[in-house]
Amino acid sequence: MGAGGRMPVPTSSKKSETDTTKRVPCEKPPFSVGDLKKAIPPHCFKRSIPRSFSYLISDIIIASCFYYVATNYFSLLPQPLSYLAWPLYWACQGCVLTGIWVIAHECGHHAFSDYQWLDDTVGLIFHSFLLVPYFSWKYSHRRHHSNTGSLERDEVFVPKQKSAIKWYGKYLNNPLGRIMMLTVQFVLGWPLYLAFNVSGRPYDGFACHFFPNAPIYNDRERLQIYLSDAGILAVCFGLYRYAAAQGMASMICLYGVPLLIVNAFLVLITYLQHTHPSLPHYDSSEWDWLRGALATVDRDYGILNKVFHNITDTHVAHHLFSTMPHYNAMEATKAIKPILGDYYQFDGTPWYVAMYREAKECIYVEPDREGDKKGVYWYNNKL
């Protein structure tokens, strides 16, 4: 099949909004990764240092402008207006810093440039600034990409089976309980995952992203975990010096609250990319890499798609070709959608509606009852 070729798929690739929760195919697809790659224009795989830096520098300039306005003009506002200005700053700065987080994440995928040392340098600097242990998460995230959709080996947001639901689960299965759980997840989910592997796959031993001897890592990776920790400590020391000079309240308002927004968006984005009523999970008897990579969903965050460098609405392509730079992912997605057909899942439900729906509908997974594939698991919510 030549570039731009098409392979038959079970049904049309276009879905109505009422079809978004219909189960995607779980059979082995009639196409290969090679077929998908041939359909993508070759230039989409090329990484440009000037272009990559242009997005990073643009985000830095915007974040710096927000910081400058907040530090120089908010104190001049009458009190009622300052109560409006600070939440606006937190929301806007948190969104822009999430964009910087995404670019540092691309560095971990070697999608920023053709030079691994440059990618790692940029990624270490900017992930450390956002209190992310760069190399530590780079390696665990790489394993997530290698095992997406596997109930045994995926790294994060591994769904539970019904037997693993705690006794109090049924008491939280109501609107108030869901809102409470979502709030805890968005506020504490990211630091708890990094520190204690909460929502991650089980390991023998202390699975902590800051611990070089954690079972997450092999011997070749441990030295770089120390580098990640050094980056975090350096930023923490800088924050301490800033707080000592300018006050803790200033540090919290200018940096701490926007960082909470970043962490919340990170958890939300990841949660909605991998949690959806239509998506299967697989045990070892059924899982393979391609079907696992396709067990993801693209979402629509409106204008935030651009602010987040399209990590939200091109996630399927990202899982298939993770070294592709974000600025080519939209074109690549359009190229592969006709081949993917029903294997491609897009849900345009507003994120604030989708997060509640998924919290309600996707409580645990159970084996497929409608077919003969006992190694395929689907979400359910009947406790």
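Every residue, even glycine, has its Cβ placed from backbone N, Cα and C.
As a published mutagenesis entry, ALA63 to Val appears in Swiss-Prot alongside the note: In m7FAD2/L7M; Converted from a desaturase to a bifunctional desaturase/hydroxylase; when associated with G-104; N-148; F-217; V-295; A-322 and I-324. Note: ALA63 (mutagenesis position) has non-local neighbours GLN93, VAL96, LEU97, ILE100, i.e. same-chain residues 6+ apart with C-beta under 8 A of its own C-beta.
Close to ALA104 (mutagenesis position) in the fold, though at least 6 residues off in sequence, lie VAL122, GLY123, PHE126, HIS127, LEU130, VAL132, TYR134, each with a CB less than 8 Å from its CB. Recorded in Swiss-Prot as a mutagenesis result, ALA104 to Thr carries the remark: Increased monounsaturated and decreased polyunsaturated fatty acid levels.
Annotation of the published mutagenesis THR148 to Ile in Swiss-Prot: Produces up to 4.2% hydroxy fatty acid. In C4M; Converted from a desaturase to a bifunctional desaturase/hydroxylase with a high hydroxylase activity; when associated with G-104; A-322 and V-324; the original residue is retained in the structure shown. Under the DSSP three-state reduction, THR148 (mutagenesis position) is assigned to coil, being neither helix nor strand.
Under its mutagenesis entries, Swiss-Prot includes THR148 to Asn with the note: Produces less than 1% hydroxy fatty acid. In m7FAD2/L7M; Converted from a desaturase to a bifunctional desaturase/hydroxylase; when associated with V-63; G-104; F-217; V-295; A-322 and I-324. In m4FAD2/L4M; Converted from a desaturase to a bifunctional desaturase/hydroxylase; when associated with V-295; A-322 and I-324. Long-range Cβ neighbours of THR148 (mutagenesis position) (same chain, at least 6 residues apart, Cβ-Cβ under 8 Å): ASP154, HIS274, TRP289, GLY292, ALA293, ALA295, THR296, HIS319.
Swiss-Prot documents TYR217 to Phe as a published mutagenesis change and attaches the note In m7FAD2/L7M; Converted from a desaturase to a bifunctional desaturase/hydroxylase; when associated with V-63; G-104; N-148; V-295; A-322 and I-324. When other Cβ atoms within 10 Å of the Cβ of TYR217 (mutagenesis position) are tallied across all protein chains shown, the result is 21.
Counting every protein chain shown, the Cβ of ALA295 (mutagenesis position) has 25 other Cβ atoms within 10 Å. Recorded in Swiss-Prot as a mutagenesis result, ALA295 to Val carries the remark: In m7FAD2/L7M; Converted from a desaturase to a bifunctional desaturase/hydroxylase; when associated with V-63; G-104; N-148; F-217; A-322 and I-324. In m4FAD2/L4M; Converted from a desaturase to a bifunctional desaturase/hydroxylase; when associated with N-148; A-322 and I-324.
Recorded in Swiss-Prot as a mutagenesis result, MET324 to Val carries the remark: In C4M; Converted from a desaturase to a bifunctional desaturase/hydroxylase with a high hydroxylase activity; when associated with G-104; I-148 and A-322. Its Cβ taken as reference, MET324 (mutagenesis position) is surrounded by 22 other Cβ atoms within 10 Å in the chains shown.
DSSP assigns MET324 (mutagenesis position) to coil in the three-state reduction, outside any helix or strand. Listed in Swiss-Prot is the mutagenesis experiment MET324 to Ile, annotated as follows: Produces up to 5.4% hydroxy fatty acid. In m7FAD2/L7M; Converted from a desaturase to a bifunctional desaturase/hydroxylase; when associated with V-63; G-104; N-148; F-217; V-295 and A-322. In m4FAD2/L4M; Converted from a desaturase to a bifunctional desaturase/hydroxylase; when associated with N-148; V-295 and A-322.
Under the DSSP three-state reduction, ALA335 (mutagenesis position) is assigned to helix. Within 10 Å of the C-beta atom of ALA335 (mutagenesis position) sit 19 other C-beta atoms, taking all shown protein chains into account. ALA335 to Thr appears in Swiss-Prot as a mutagenesis experiment; the accompanying note says: In sve1; Altered fatty acid composition and suppresses the low temperature-induced phenotype of tocopherol-deficient mutant.
A separation of roughly 14 Å, to the nearest angstrom, links the Cα atoms of MET324 (mutagenesis position) and ALA335 (mutagenesis position). When secondary structure is read from DSSP and collapsed to three states, ALA104 (mutagenesis position) falls in the helix class.
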